[in-house]
Amino acid sequence: MFAFSKGPAGSSTYDRVAQKFQDGYEKMRAAIEMDELTKHAGSIQEKLRTAELYKEARSLLKEANEFNIMDIPETRRSEIRDKRQNMMKLEKSAQDRLIAICNEVDPNVKQSRSATVGPSRPASAARVTPRPTRATAPEKKNAAKAKENDENRHVCSRGDRCGAHHQPVTKKSDTVHPEPPVQASNRKMETVKRVKVDKASLPMHQNPVNRAALLNGVDKVIGERLLDEVLDNTGVRMDDVAGCHSAKAALEEAVILPALNPNLFKGLRQPVKGILLFGPPGNGKTLLAKAVAGESKQMFFNISASSLTSKWVGDSEKTIRGLFQIARNAQPSIIFIDEIDSILCERSEKDAEVSRRMKTEFLVQFDGATSSADDRILVIGATNRPHELDDAVLRRFPKRIMLNLPDEEARKELITKTLKKHNMMDGLISSDIRYIASNTSGFSNSDLVALCKEAAMVPIREIDRSKLSMTDGEKIRKIRASDFDTALRTIRPSTSQKIMSKLSDFSRSFGC
């Protein structure tokens, strides 16, 4: 039972939130009790009533979580934060169980993908097949089934995406109880079997793939967490990235061209399986990855150190095996690892056992005995410290491309695109852009964006504060070249000569 201490006088927001929390918990408990009673022999009507209770509980819990923490008295904020986390777990459990019940009473129910409920992992509760009942005649049986389906569609069409995920589930668990976060699974991995997935259905966010096929040979808990790392269409295209021409060409050869005619890219023409993007911070490495995700028709995994590491012994290796197995099941696919040096730095005797095993597992899965020459998996790594990577890691990235600081032409292009994107080019001419680009030598892409933002603030600072609230945005004067001179007094290059010297040395020795 969740108990709230009584709030101080006047803390109306706290009282309202506490009451909503309590109501949601009570409704959730009632739903679970009815679920327990009807899970084996309950009628369709009873199951639909259980679904209604889960919907009501989820609605109350969702309302309870819609508040501003700053409206809560400071002495109660810690308490509310703890209860908020618990209630979010309950809301997730209610949604999962609601999906399972809708699948039980009518597995064929379909629901619009524009429902208000966001995507979630498959229901952890089991699908219980309703027991067959006798009917005096086939006509009566069919009529009863049609009536049940109509009632089920009525329940499942009022805001919850009951049929959004049609994942096969097992018959081991019966109902969902409020539970703590999932801990490391110690179950052995299933025997790995290659599954051919219809490539026309990829990527998953554009046309749903059979999740059971993707998760074949993968621990379910780990697999569902990895599928959450699939990067949706970002809206970024290669043309949006200024400069970086060599990196664009390499990515086009490895990703886009083979998709147009795979038969041409076999044997010696087979695309590389590893591309390392390195360079000073803020020069478009991650943006290029987003552009690849936006233009390719492949499943794109956006992986960071936190996605692979775990405090539980053995979990990191399981996660890496699961990542590459899902990528094989869905190939062609792309794995992007940002700040790859944080997990694959040079191995040494000082490494912890967990770290050493994780690095070894990654290298084996990337290009080892378990990999195949026919695998169409591209691994893209991004780092600004390539000299710290292990030699075995570098060997697996035959394309090592440096994204250098933008030259004057690239700076002109980036400044122009940034200002046009925000409709702020009216007060500037081409000679102004050339002047700004010529005075920003050593600036990275992110430095130039920061410079544009600072210049855009100069006209705002000229407005009297007493008139600021009544000023129309369209009446603010246009940005001038002199505003960039003012901005240059505060915005400086963020890349030091020491960093550039190290990166240049690495590029001469190992770069393409």
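Glycine too: its Cβ is placed from the backbone N, Cα and C atoms.
For all the noted positions, this structure keeps the original residue and models no substitution.
Annotated in Swiss-Prot:
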- R237 to A: Does not abolish microtubule severing. Disperse cytoplasmic localization (MUTAGEN)
- G279, P280, P281, G282, N283, G284, K285, T286: ATP binding site (BINDING)
- K297 to A: Does not abolish microtubule severing. Disperse cytoplasmic localization (MUTAGEN)
- W312 to F: Does not abolish microtubule severing (MUTAGEN)
- K318 to A: Increases enzymatic activity. Forms homohexamers. Localizes to microtubules, but microtubule severing is abolished. Abolishes microtubule localization; in association with A-312, A-321 or A-357. Does not abolish microtubule localization; in association with A-347 or A-356 (MUTAGEN)
- K502 to P: Abolishes microtubule severing; in association with P-498 (MUTAGEN)
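Annotated features, which come from Swiss-Prot, shown on the structure.
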residue : record               : Cβ within 10 Å
R237    : mutagenesis position : 12
G279    : ATP binding site     : 26
P280    : ATP binding site     : 24
P281    : ATP binding site     : 15
N283    : ATP binding site     : 28
G284    : ATP binding site     : 26
K285    : ATP binding site     : 26
T286    : ATP binding site     : 16
K297    : mutagenesis position : 15
W312    : mutagenesis position : 12
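Taking each of the mutagenesis positions K318, K502 in turn and counting other Cβ atoms within 10 Å of its Cβ gives the largest count for K318. In the three-state DSSP assignment, the secondary structure recorded for K285 (ATP binding site) is helix. Rounded to the nearest whole angstrom, the C-alpha distance between G282 (ATP binding site) and W312 (mutagenesis position) is 33. Its Cβ placed at the centre, G282 (ATP binding site) has 21 other Cβ atoms within 10 Å. Take the Cα of G284 (ATP binding site) and measure to each of the mutagenesis positions R237, K297, K318: the nearest one is R237. Taking the mean position of the Cβ atoms of G279, P280, P281, G282, N283, G284, K285, T286 as the ATP site, the remaining residues of that chain whose Cβ falls within 8 Å of it are A382, N384, L403, S444, N445, S446. Of all the recorded positions in the list T286, K318, K502, the shortest Cα-Cα distance to W312 (mutagenesis position) is found for K318. In terms of C-alpha distance, the listed binding-site residues G279, P281, K285, T286 place G279 closest to K502 (mutagenesis position).
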